[in-house]
Structures are given as C-alpha cells and as structure tokens.
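Q: Got a structure for you, written out below as structure tokens; questions coming shortly.
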Amino acid sequence: MKSFLIAIVIAVLLPVSAADFCAQWRLSKAGKYIIYNNLWNQNTATSGSQCTGVDKVSGSTVAWHTSYSWAGAPTQVKSYSNAALVFTKKQIKNIKTIPTTMKYSYSYSGTLIADVAYDLFTSSTASGSNEYEIMIWLAAYGGAGPISSTGKAIATVTINSNSFKLYKGPNGSTTVYSFVATKTITNFSADLLDFFTYLVKTQAFPSSQYLTTLEAGTEPFTGSNAKMTVSSYSAAVN
C-alpha cells in the first residue's frame, strides 16, 4: 500500500505526460514551459486529427513532438501546437536578452503545407490585449505564407547570420510582423531581442510594449502522416 501511495504522489507531481494528448485544448506542463496541442482552427478541416506529447525535460530544455494529418482548406491554418515559455512580462526596453535554441526535424507523406515558427505577442500593458504579433518563421513548407497586406516582403534582413524576408499585415486589430527565413533552419540559436531591435529602428515599433507571450511550434495547413520532433528547445526572457 505504501509503495502504491508513493507511486500516486509521483504521478501527480511528474510534469511530463506519459502519453500523447489529442483533445483540442489539452496541454502539459513541462518545466518552465507549457506544451499546447492547440487545435484552434480544426473545424476548417474536412478531416484530420493531431496529437502532441512531451518527451523529456532537462533543466531549462524541453523535448516534445506533435503528429497530425489534416485535409481540406489548404489556405487555412488548422492548429498551432507549441511550447510556451512561462515568464515575467517585461517592456521591450527593459529586456536585456531573449536567448533561445531550437533543434527539430519534420517528416511527412506526400504533400505538406506548414510552417515552423516562433510566435511572440506584445501589448501596451502587461495584462492588455494583443497589439503586435511578431512571428519568426524557421521553415515554410509547400508554399505556406505569412499574413501580409500586399503579399510582398517589405524588407530583407540578416539577423544572427540568417536571412529573413519581413512581411507586415493586420490580423484583426493586431499588427503582425513576420520574419520568414529564406532557407529552412532546423537548428536555430539566436537572441530574439535582435528582431525587436530591428523593428524599433526601422518600423517605429514602440519599445514601451510589454512582451506577453513567447511560443515556438508549428502551424499546419494540410499534411498526411506529418510529425515535428523537437529534440531540444529552450528560451528565456532576461
């Protein structure tokens, strides 16, 4: 009985799920991250499903994966399974560094339309609604494209030795900036503050904005037997 009770306590405290989770809004706490399945737009698919799981937590690093098949509405994102950092919200001007690393692989059958991207949101107050969204696309598979007012990049910029095309467009009342890598990056290491510094200098981005959300994951449009495996991910806001 004693060993049984100990096993229950361990199971309750263990931050990593033993199995994949497939429900639309399921999540799993993993160290200083929350791993979301986040099938926010699944109803646009004619068929499909997606499951996500945590593989390992080691210090400030997490390994996780997500698997899916989605059909229909090839211009519509179906989900954004991601690892979200839990952090204290700060104004951009008061942040010293936002170091991050992500190493991943992607497999699929047939044709895939998807991206792999960081997603960061800011607001004029720590608890306010989203005013700006900054996306950093490491990969754009099958012609996936970002939100854009014109369909054309407004600039090409090199940050941390990686080349990105910058797009701008509205998503409701939120202004979206998307840095799309010109070549697929599967092993990424950067200070994300450099992207904000660029926007402050060239796009009149207000440094008084609070960083409220920092996530990294994948947005599938369509795909069959697809799987993204993140072997190592870390992020911090200093």
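Each Cβ is built from the backbone N, Cα and C atoms, and glycine gets one as well.
Substituted residues are absent from this model; it holds the original ones throughout.
Below, the features straight out of Swiss-Prot:
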- Glu133: active site (ACT_SITE)
- Glu219: active site (ACT_SITE)
- Trp25 to Ala: Affects the binding to host GIP2 and relieves GIP2 inhibition of XEG1-induced sugar elevation; when associated with A-39, A-41, A-42, A-43, A-44, A-77 and A-78 (MUTAGEN)
- Asn38 to Ala: Affects the binding to host GIP2 and relieves GIP2 inhibition of XEG1-induced sugar elevation; when associated with A-26, A-41, A-42, A-43, A-44, A-77 and A-78 (MUTAGEN)
- Trp40 to Ala: Affects the binding to host GIP2 and relieves GIP2 inhibition of XEG1-induced sugar elevation; when associated with A-26, A-39, A42, A-43, A-44, A-77 and A-78 (MUTAGEN)
- Asn41 to Ala: Affects the binding to host GIP2 and relieves GIP2 inhibition of XEG1-induced sugar elevation; when associated with A-26, A-39, A-41, A-43, A-44, A-77 and A-78 (MUTAGEN)
- Gln42 to Ala: Affects the binding to host GIP2 and relieves GIP2 inhibition of XEG1-induced sugar elevation; when associated with A-26, A-39, A-41, A-42, A-44, A-77 and A-78 (MUTAGEN)
- Asn43 to Ala: Affects the binding to host GIP2 and relieves GIP2 inhibition of XEG1-induced sugar elevation; when associated with A-26, A-39, A-41, A-42, A-43, A-77 and A-78 (MUTAGEN)
- Thr75 to Ala: Affects the binding to host GIP2 and relieves GIP2 inhibition of XEG1-induced sugar elevation; when associated with A-26, A-39, A-41, A-42, A-43, A-44 and A-78 (MUTAGEN)
Q: Using Cα-Cα distances with a 10 Å cut-off, which of the recorded positions Asn38, Asn41, Gln42, Asn43, Glu133, Glu219 are near Trp25 (mutagenesis position)?
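A: Checking each Cα against Trp25 (mutagenesis position), the hits are Asn38.
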Q: Among Asn38, Asn41, Gln42, Asn43, Thr75, all listed as mutagenesis positions, which has the most CB atoms within 10 Å of its CB?
A: Asn38
Q: Measuring Cα to Cα, how many Å separate Asn41 (mutagenesis position) from Glu219 (active site)?
A: 10
Q: Would you identify which of the mutagenesis positions Trp25, Trp40 has the most other C-beta atoms lying within 10 angstroms of its C-beta?
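A: Counting every other Cβ within 10 Å of each candidate, the maximum falls on Trp40.
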Q: In whole Å, how far does the CA atom of Thr75 (mutagenesis position) lie from that of Gln42 (mutagenesis position)?
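A: With the alpha carbons as reference points, the distance is 13 Å.
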Q: Comparing the active-site residues Glu133, Glu219, which residue's C-beta has the most other C-beta atoms within 10 angstroms in this structure?
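A: The residue with the most neighbouring Cβ atoms within 10 Å is Glu219.
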Q: Using DSSP, would you call Gln42 (mutagenesis position) helix, strand or coil?
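A: SS state of Gln42 (mutagenesis position) = helix.
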Q: Quick check: in three-state DSSP terms, what is Glu219 (active site)?
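A: DSSP call for Glu219 (active site): strand.
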Q: Check the DSSP secondary structure of Thr75 (mutagenesis position), expressed as helix, strand or coil.
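A: It is coil.
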